[in-house]
Amino acid sequence: MHIHLINPNSTASMTAQALESALLVKHAHTHVSASNPTDTPASIEGGADEAMSVPGMLAEIRQGEAQGVDAYVIACFDDPGLHAAREVAKGPVIGICQAAVQVAMTISRRFSVITTLPRSVPIIEDLVSDYGAERHCRKVRAIDLPVLALEEDPQRAERLLLKEIEIAKAEDGAEAIVLGCAGMSSLCDRLQKATGVPVIDGVTAAVKMAEALLGAGYATSKVNTYAYPRIKAAAGHKVCA
């Protein structure tokens with residue numbers, strides 16, 4: 001099976017980090033590749049960044065469809081363009097937020113999410129509600145660190161995350177922690193060992209979920225909601241399924 005990971009932002013080093021996390025957990029017979037658009041924001045921090053990232057991400061999926069990709073992972077915790085991506089792809093499309101939340105609800109009764117900036121908190125709160133986890137998610141927290149700073153100063157990021165995890169355990173009663181940014185994936189194992197609480201990385205969760213769905217023979221339903229887009233002209237261009 002071939003799983004393609006798409007980082008919707010244009011920072012190639014972040015794409016490489018997410019791919020490294022995926023390669024560590026994939027099945028021996030699974031092929032995982034990765035890419036990112038080159039004309040999208042360097043990081044996705046808010047609704048405007050999300051909107052600007054979606055056309056490039058959909059183009060990556062269309063290219064993957066032509067190459068025979070079986071499933072896709074959208075490696076941004078805001079799950080930008082997830083529903084649109086499922087319209088374009090034949091196989092499963094997994095958002096890392098949805099995957100991480102599903103894992104958290106499966107292995108714990110209550111969990112907290114820790115993300116980068118405070119402006120991302122309401123976006124993630126809405127996603128948690130959409131995914132049916134509002135009763136289980138005790139709090140969405142932020143370490144007030146920009147996404148790109150996770151790579152620029154990983155030691156500081158780790159210190160801030162460790163502190164916030166301990167607060168979440170004490171104040172939220174969190175039994176598991178979800179890392180709310182793909183750029184945190186490389187820190188997951190160390191954070192779990194240091195805090196003694198399950199720490200869930202969405203990239204890992206999404207790759208394993210994609211493998212499970214493909215192994216069971218599931219594809220994206222093309223009945224109504226996720227049917228292929230109708231072909232039509234748009235500003236002189238043809239919108240292709």
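Please read every residue number as a count from 1 along the shown chain.
Glycine residues also receive a Cβ, built from the backbone N, Cα and C atoms like all the rest.
The shown structure was predicted, so the numbers you read here are calculated from the model rather than taken from an experiment.
Features of the protein shown, as given by Swiss-Prot:
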MUTAGEN   C76 to A  The secondary and the tertiary structure are not significantly affected
MUTAGEN   C181 to A  The secondary and the tertiary structure are not significantly affected
Pairwise Cα distance for C181 (mutagenesis position)/C76 (mutagenesis position) [Å, integer]: 6
Other CB atoms, at most 10 A from the CB of C181 (mutagenesis position): 31
Other C-beta atoms that fall within 10 angstroms of the C-beta of C76 (mutagenesis position): 29
In three-state DSSP terms, the structure that C76 (mutagenesis position) belongs to: coil
